[in-house]
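**Q** Starting off with a structure, shown below.
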Amino acid sequence: MVLPSMNKSVEAISNNHLQQPNKFPLINGLADVRDYYVANCLLFKLNKGSLRIENEFGEFIERSAPCLFLLEKDQTITLSMSEIEGHIDFSSLEVSYDLMQKFYKVFYSTRNYNDRELSLKTKPKYFFHADLLPGMSDTFDSILHGVACPRVCSNVSIDDHDYSYFSLMYLISAFVRKPGGFDFLERAIKITTKEKVYNIIISDLTRKWSQAEVAGKLFMSVSSLKRKLAAEEVSFSKIYLDARMNQAIKLLRMGAGNISQVATMCGYDTPSYFIAIFKRHFKITPLSFMRTMNH
């Protein structure tokens with residue numbers, strides 16, 4: 001059987017960059033990550049502690065472990081993580097747009113009229129949660145360990161692991177038939193100009209991207225690019241900043257280097273400037289973030 005390609009489609013991130021069981025205390029029992037841009041649909045498994053997620057639309061959810069979250073792409077969120085009995089433990093899988101398209105085709109073919117009607121009558125939801133049923137935690141971990149690349153924050157092919165495609169589909173199926181689930185999937189397969197620009201920039205953050213270069217990649221003029229981004233109420237500089245800050249968060253969480261090295265990998269010439277921008281963006285210094293995530 002030929003499976004849909006999952007090459008560079010799933011990225012694994014854990015609070016423990018060595019991908020071993022980990023429990024760590026937080027500073028003052030609470031860690032906040034503010035203004036984090038969710039670039040791809042995100043599966044988030046909370047093993048220990050509690051988590052509150054809030055987005056720019058005022059939607060929020062708060063749950064204690066163990067549970068699984070599914071977050072929609074193209075939203076900005078604040079994550080508030082609290083320890084329970086001195087610990088918090090989590091892992092995440094970032095699922096690409098291409099892979100969500102393939103899952104959508106499968107789920108769409110199995111839905112019925114009532115599912116569609118329920119979705120239309122439901123207020124849009126940008127994240128869901130599900131209890132961890134028997135086997136779900138092990139399934140998540142098998143995917144996580146199958147694609148994880150210790151200390152290197154990059155997408156990894158899992159084409160050779162046939163079970164991973166169906167395992168991931170199984171986990172996402174836990175959310176599909178929830179109210180608003182199909183509506184969520186339909187939004188997940190649409191891609192904005194903002195997302196296209198983001199994907200180009202983050203593909204090589206060591207490069208100094210100009211609007212003209214990105215416009216050329218998208219086969220449009222600079223004026224057309226500016227017009228499309230203005231219609232989406234976002235600027236080129238904001239997308240550039242989100243890409244750099246997201247990569248910084250991932251690299252720091254994965255332990256991919258010290259602060260100076262991370263600054264360079266994110267396209268910054270000086271560590272001091274990177275630290276200032278990171279603190280202004282996330283309301284926490286890179287060093288405090290590293291201590292929190294990798295203690």
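Just so it is clear, glycine is given a Cβ too, placed from its N, Cα and C backbone atoms.
Original residues only.
Okay, so Swiss-Prot annotates it like this:
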- Asn22 to Asp: In strain: ATCC 14028 / SGSG 2980 / CDC 6516-60 / NCTC 12023 (VARIANT)
- 195-292: domain 'HTH araC/xylS-type' (DOMAIN)
- Pro271 to Leu: In strain: ATCC 14028 / SGSG 2980 / CDC 6516-60 / NCTC 12023 (VARIANT)
**Q** Please compute the mean pLDDT of the model over the domain 'HTH araC/xylS-type' (195-292).
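**A** Mean pLDDT across the domain 'HTH araC/xylS-type' (195-292) comes out at 94.
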**Q** Using DSSP, break the domain 'HTH araC/xylS-type' (195-292) down into helix, strand and coil residues and give each count.
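**A** Across the domain 'HTH araC/xylS-type' (195-292), the residues distribute as 70 helix, 0 strand, 28 coil.
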**Q** Restricting to the same chain and to sequence separations of six or more, state which residues have a Cβ under 8 Å from that of Pro271 (variant position).
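**A** Within the chain, Pro271 (variant position) has Cβ neighbours under 8 Å at Ile259, Ser260, Ala263.
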